[in-house]
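As recorded in Swiss-Prot, the features of this protein are as follows:
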BINDING   N88, Y96, 139-148, 192-196  ATP binding site
DOMAIN    47-731  domain 'Myosin motor'
DOMAIN    734-757  domain 'IQ 1'
DOMAIN    885-1059  domain 'TH1'
MUTAGEN   K927 to A  Inhibits binding to PIP2 and disrupts membrane binding
MUTAGEN   R938 to A  Inhibits binding to PIP2 and disrupts membrane binding
Amino acid sequence: MALQVELIPTGEIIRVVHPHRPCKLALGSDGVRVTMESALTARDRVGVQDFVLLENFTSEAAFIENLRRRFRENLIYTYIGPVLVSVNPYRDLQIYSRQHMERYRGVSFYEVPPHLFAVADTVYRALRTERRDQAVMISGESGAGKTEATKRLLQFYAETCPAPERGGAVRDRLLQSNPVLEAFGNAKTLRNDNSSRFGKYMDVQFDFKGAPVGGHILSYLLEKSRVVHQNHGERNFHVFYQLLEGGEEETLRRLGLERNPQSYLYLVKGQCAKVSSINDKSDWKVMRKALSVIDFTEDEVEDLLSIVASVLHLGNIHFAADEDSNAQVTTENQLKYLTRLLGVEGTTLREALTHRKIIAKGEELLSPLNLEQAAYARDALAKAVYSRTFTWLVRKINRSLASKDAESPSWRSTTVLGLLDIYGFEVFQHNSFEQFCINYCNEKLQQLFIELTLKSEQEEYEAEGIAWEPVQYFNNKIICDLVEEKFKGIISILDEECLRPGEATDLTFLEKLEDTVKPHPHFLTHKLADQKTRKSLDRGEFRLLHYAGEVTYSVTGFLDKNNDLLFRNLKETMCSSMNPIMAQCFDKSELSDKKRPETVATQFKMSLLQLVEILRSKEPAYIRCIKPNDAKQPGRFDEVLIRHQVKYLGLMENLRVRRAGFAYRRKYEAFLQRYKSLCPETWPMWAGRPQDGVAVLVRHLGYKPEEYKMGRTKIFIRFPKTLFATEDSLEVRRQSLATKIQAAWRGFHWRQKFLRVKRSAICIQSWWRGTLGRRKAAKRKWAAQTIRRLIRGFILRHSPRCPENAFFLDHVRASFLLNLRRQLPRNVLDTSWPTPPPALREASELLRELCMKNMVWKYCRSISPEWKQQLQQKAVASEIFKGKKDNYPQSVPRLFISTRLGTEEISPRVLQSLGSEPIQYAVPVVKYDRKGYKPRPRQLLLTPSAVVIVEDAKVKQRIDYANLTGISVSSLSDSLFVLHVQREDNKQKGDVVLQSDHVIETLTKTALSADRVNNININQGSITFAGGPGRDGIIDFTSGSELLITKAKNGHLAVVAPRLNSR
């Protein structure tokens, strides 16, 4: 085993337990994890983990460069004190697994590298230990990763918190509320494919055990104008596309929808229905499953989808002008679907879309609408239906998340953790009413942030007994007052202009702003600006100098969006809806309420003030999300875009406030445990109080009085360079410590190994000696008994088997069988066999027979098909000629060849005449005439059905096997043979006399092909053959010194052949 000490960017010591499974332990000098300080040694490459430790903390360039270094190394999280800055990597970094959750669970904030889970765990532990409500505020630009951060936080709490006693239903509903809210509240924008188009604040309630038992969601400023209009390259809310793509055929048929989004006016304006990064079909399945988890009944789902479909049908309602220029509905089919889906009367809806009800002096009058007004009424209804449905949806989810134990006494012991996912500061080329509200929201949150940050800093200084140094910072209360002040604020002026009688327009609102607000250091219009500034301001614009910079707003649409008017008769129509959800969204009490509803800006202001109070009552934690580029590409760092976000998120102001006093503070125990190795007096162990040990340590390190302060429980270090110098000294010291640790470890390890080996050797020796002694004694005893039994058996070996000789006889038999196993015959020709004892003679013969059969069987199994055919032919030749023909022994060692003539040696005309008949064997022969016995060269061909005699390119004779009656050959060494044919066959001229140099091979193959093995006659003396019709010929055979074939004087063919073998 080896101990490997290595300094890596996270400051971890790696102990290698297994070569393929390193065990990582983040250790200080005596085992305390202080990862943040450890990472300082790699700061030149990966930057600092806390911006507070930047030397040039006032430099925006240094701030961004530190972000760049960390982003380049896939380190997307960095702290500004307790604030977490997150850069969206646009890819999965595999840092959110269960293993990562366990790594951050129950660990101090600075003991592990910056991570979302570190913030989540710190907040959760504070909630449990201090019993104080907590809040995590997540802000950033669209596409910066706010929604993803919220989901990861919920995932962390769902995985790591203890399960409630009544199961994990609340936990599942908290998680499953996200897909539903994303479907109805998120959309694809130019900056983000899953952009939240509303602000969300979620409370998660925990019981005294730390288990989630309930929740509540607040939504802010849904962008309902997106329902009726989208910019180029953007989409409507996800749910519309999910329904069309993933909805079942039966559902779409019931809703009167078709799958093509291009068929719906509200879905085509952005010209971006399909997005490669979005799988609407899969998201639909997730959303539908989530609805069932959060207690939606099938009827409620059906009613909800009917409303979604009704918005699409409403967008397809078209109008045409009659002769009085009044609008009339021309799309009857869409109107029919609308009345059914919304549960209203068709005539009532038609009238509400084309007329406006006016109440004057107690009388109700219907005023017809022109085309423009009708389109406005239609779009206003669509926005109202969708936005109110969204509000109902949030209420429904809240009912599902509400704790069932709210009435029990233990409910008082619950604590709340709030998650705020809110839009970041927005500055576009064209900024309107929505950006005004969003930026006002950010101003209020920035005001709260500065207030709570300064308060937290001041409380920590006071608790530690450190003198508080006033911090100079920009107080944006002046901007908040400019927007929200009663009577003189922008919202009040906007409301007044919306409510006053007469012809109010966006420009009259701007004129009133100029008259009321001027002069103001943070407000500017074309009229109030100087000559130079007027060039950048149109007459219909005003500019606010926010904490994050200047933003120019166009007043176009301010009054309309703030009023958010819905004609009375449209409200009446929707109040009569038979759709249960619509009936809840449009309460009939609205009709009897004569009070004018609050404007959108006022509603938002009141909601925001309520939110600020909620957040002020909690202990805050902050996550600032940054988008690295607009192209959503991984690894791309757009410095201009990031500088813009750093400015609008107020990160430099945040850092400046944090650095106004001391840059670094740490508990005495942690500081001493990390750096005590730098001082001989504190190393290796300090026996006194940690505070006294730190005092000794800093004196040894030479800290100047202005560089640090000693608090009650912490040391405060003013400058990062002081900490860097200390960390660099520790790095040098650590190298020597690592060497000493390795040396001590090796010595200890090898000594322990030696002692183990020594103890093992002594134990093994002792055991082995005993074992050998016992084995020796047992062997001697066994040997004596065996010898005694063998002698007794030998004496009685000829007696019948009895207990006295059974052992001996078994020994003899076993010995024979073992000897036989070693001396088995090696092949079929080996006839050796050991002599068996008398008792095994019969068994020996049986074994010998079995052995021979086995060898023969193995030999037969091993031969190839070609060799098998060769042996079969040789066996037939042996059966025919062995002991009968004198030259047979000379043919035995010669292999039979498949053919003696190649195809190229046979005339093509002969092959053509044979047709498809294959040639099985071909050999050159000599034919002797039947009369004069003149020899003539010929070719003998064997086919499957006949023997063919060929002369050059001509078939001279064909003898079918059926007409071949026999074959004659002499017993001498000559090579003549006669093929006998039927005399009755008129086609044949007579028997054929042939001579072949390979007579044994030729006759064997002919006999096999013609199936005439038993028809070969071996004659002695002479052979008689049919020479023609009514005439026979005779061949006489005699022995001589050499082969001679001639015609004798008696007219016979005389053959003299030498005798090769003695009989």
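Numbers here mean position along the shown chain, with the first residue as 1.
Yeah, the Cβs are placed from backbone N, Cα and C, and that goes for glycine too.
Original residues fill every noted site, and no substitution is shown.
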Residues with Cβ closer than 8 Å to the Cβ of K146 (ATP binding site), same chain and 6+ apart in sequence?
I138, S139, G140, S196, D421, I422, G424, C625
Taking all protein chains shown into account, the Cβ-based neighbour count within 10 Å for N192 (ATP binding site) is 21
On the domain 'TH1' (885-1059), the mean of the pLDDT values is 89
Cβ neighbour count (10 Å, all chains) around S195 (ATP binding site) is 22
Just jot down the residues in the same chain as G143 (ATP binding site), at least 6 apart in sequence, with C-beta under 8 A of its C-beta; none if empty.
N88, T189, R191, N192, S195, K627, D630, K632
Counting across all protein chains, other CB atoms within 10 angstroms of the CB of R938 (mutagenesis position) number 21
Which residues of the same chain, at least 6 positions away in sequence, have a Cβ lying under 8 Å from the Cβ of K927 (mutagenesis position)?
P935, R936, P937, R938, I949, K956, V992, V993, L994, Q995
Conformational class of N192 (ATP binding site) under the three-state DSSP mapping
coil
Would you mind splitting the domain 'IQ 1' (734-757) into helix, strand and coil residue counts from DSSP?
24 helix, 0 strand, 0 coil
According to DSSP, which of helix, strand or coil covers G143 (ATP binding site)?
coil
Could you check what DSSP calls K927 (mutagenesis position) once collapsed to helix, strand or coil?
strand
Surrounding CB atoms that lie within 10 Å of the CB of G140 (ATP binding site), all protein chains:
26
